[in-house]
Amino acid sequence: MANMNSDSRHLGTSEVDHERDPGPMNIQFEPSDLRSKRPFCIEPTNIVNVNHVIQRVSDHASAMNKRIHYYSRLTTPADKALIAPDHVVPAPEECYVYSPLGSAYKLQSYTEGYGKNTSLVTIFMIWNTMMGTSILSIPWGIKQAGFTTGMCVIILMGLLTLYCCYRVVKSRTMMFSLDTTSWEYPDVCRHYFGSFGQWSSLLFSLVSLIGAMIVYWVLMSNFLFNTGKFIFNFIHHINDTDTILSTNNSNPVICPSAGSGGHPDNSSMIFYANDTGAQQFEKWWDKSRTVPFYLVGLLLPLLNFKSPSFFSKFNILGTVSVLYLIFLVTFKAVRLGFHLEFHWFIPTEFFVPEIRFQFPQLTGVLTLAFFIHNCIITLLKNNKKQENNVRDLCIAYMLVTLTYLYIGVLVFASFPSPPLSKDCIEQNFLDNFPSSDTLSFIARIFLLFQMMTVYPLLGYLARVQLLGHIFGDIYPSIFHVLILNLIIVGAGVIMACFYPNIGGIIRYSGAACGLAFVFIYPSLIYIISLHQEERLTWPKLIFHVFIIILGVANLIVQFFM
């Protein structure tokens, strides 16, 4: 969801002649572009200024926006017969650009005609968007696939998803007779597949959103539990590594799944029998029985806000969290050293073979880790030099692949074997560090706060997509919104209590949403467009049908792992 946890992307456009450091928050446009970029549909409660001052448009401008929204539903974006007339469009100073996270940013007009993002900013935005919760499960995925196989799978999946993303970017240019400059990818799907394409894209988009929200709930429960445990142990001078299989050194690493059949440990802790205070704490601070419910009282009210604009201000925490994880992994690897042995097919007591048949679990995780296909057109629209889109996309994917390789390889290679087996690597690699570890505690605090600010944004997106399509209003009533939020929160609580396996949740949701957006739609649209132009050849047909088969197999095989 991808990554769903760090997007607040901006959709301004202009052609520039002079370079100026626009920065990712500087949204500018050329007045002549205003007509080509309509319609805008921004609800007043969604307006947020780049200077962090909450704003509302006038009632008159709001009414005009609603009329523009009505015009936009009467025809496809390429059909200019029903384009909103000039007198309906708000003045430039009243126009805002919609961000995928549900907020809006005010346009800044520059008559000089510059203001699009540089390639560096575009590359960073793509990298930042893809960096999500999947990064915590990459080391576990490498363990499931085998060290050598895991590295090869990461590289191959990066190349495959890059090609499919390239096909998404080029999909608009395959329709020569239509003006597709303002189209997004759902518009392309609707053009080729009609209402089925529109509703199926909505369905798979909701799968990725709700899957991400469930993963967030499981992780927030985990991080909140370990944070409370760290504070309690610090106050009472309890060493939690004494009651669990761990290494005996200044940088302890634990194996929570030892004695639980290799499954993630969902219990809280083990205390000495005569420690009444600790027993009471264990009773009321349990990872699966109590903590997931504590989050309900905190997050459910936030989901009912009409606008998530306040939370969008904390998106920079996503970048900070990833950078801190890179620092943490590097520091631990330097202190622990590398522990590797190579056995191609036969496992040993402490090491896994280089080739394991559970590698599809890693492909499922990576499908979501490399997932950006539903919003890549939006991100690249802001690129200053459109001719560099493909180059910048390739560079961004290369950086994402290197980041995943860096995290996964360092965690796997530095995991202390012996005395612990590589099979002890958890689906969330932070679980391999005791709650008393200060650096891991800081990482959990960072991630907990960041996820608590992103979670309402994901809920808002789910509300916009589902209620907006069904009722034509993203906030039909507090009752409708509350019912939807209770269903989403309930799903998160149930999974946190009974299936707190983020690796499993990520690979299922990744394979499901990737089936449509990554594998089927890009390949099928390319085949149809070539067939319409009578340029379809057997090699191209076979290759893209093979990609579709890979996507279907990737989903099916997840249920047998």
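Keep in mind that glycine also has a Cβ here, set from the backbone N, Cα and C atoms.
Keep in mind that this structure shows the original residues, not the substituted ones.
Annotated features, as they stand in Swiss-Prot:
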type	residues	note
MUTAGEN	His60 to Ala	Does not affect association with the Ragulator complex. Abolishes the interaction with the Rag GTPases heterodimer complex
MUTAGEN	Ile68 to Ala	Abolishes association with the Ragulator complex. No effect on amino acid transport activity. Abolishes the interaction with the Rag GTPases heterodimer complex
MUTAGEN	Tyr71 to Ala	Abolishes association with the Ragulator complex. Abolishes the interaction with the Rag GTPases heterodimer complex
MUTAGEN	Leu74 to Ala	Abolishes association with the Ragulator complex. Abolishes the interaction with the Rag GTPases heterodimer complex
MUTAGEN	Pro85 to Ala	Abolishes association with the Ragulator complex
MUTAGEN	Pro90 to Ala	Abolishes association with the Ragulator complex
MUTAGEN	Asn128 to Ala	Moderately affects amino acid transport
MUTAGEN	Thr133 to Trp	Abolishes arginine transport. No effect on subcellular location and interaction with Ragulator complex
BINDING	Ser134	arginine binding site
MUTAGEN	Thr453 to Ala	Does not affect L-glutamine transport activity
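Mapped onto this structure are the features recorded in Swiss-Prot.
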residue : record                : CB count, 10 Å
Asn128  : mutagenesis position  : 23
Thr133  : mutagenesis position  : 25
Ser134  : arginine binding site : 28
Thr453  : mutagenesis position  : 19
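For the pair Thr453 (mutagenesis position) and Thr133 (mutagenesis position), the Cα-Cα distance reads 14 Å. Taking the Cα atom of each, Asn128 (mutagenesis position) and the residue listed as 'arginine binding site' are about 13 angstrom apart.
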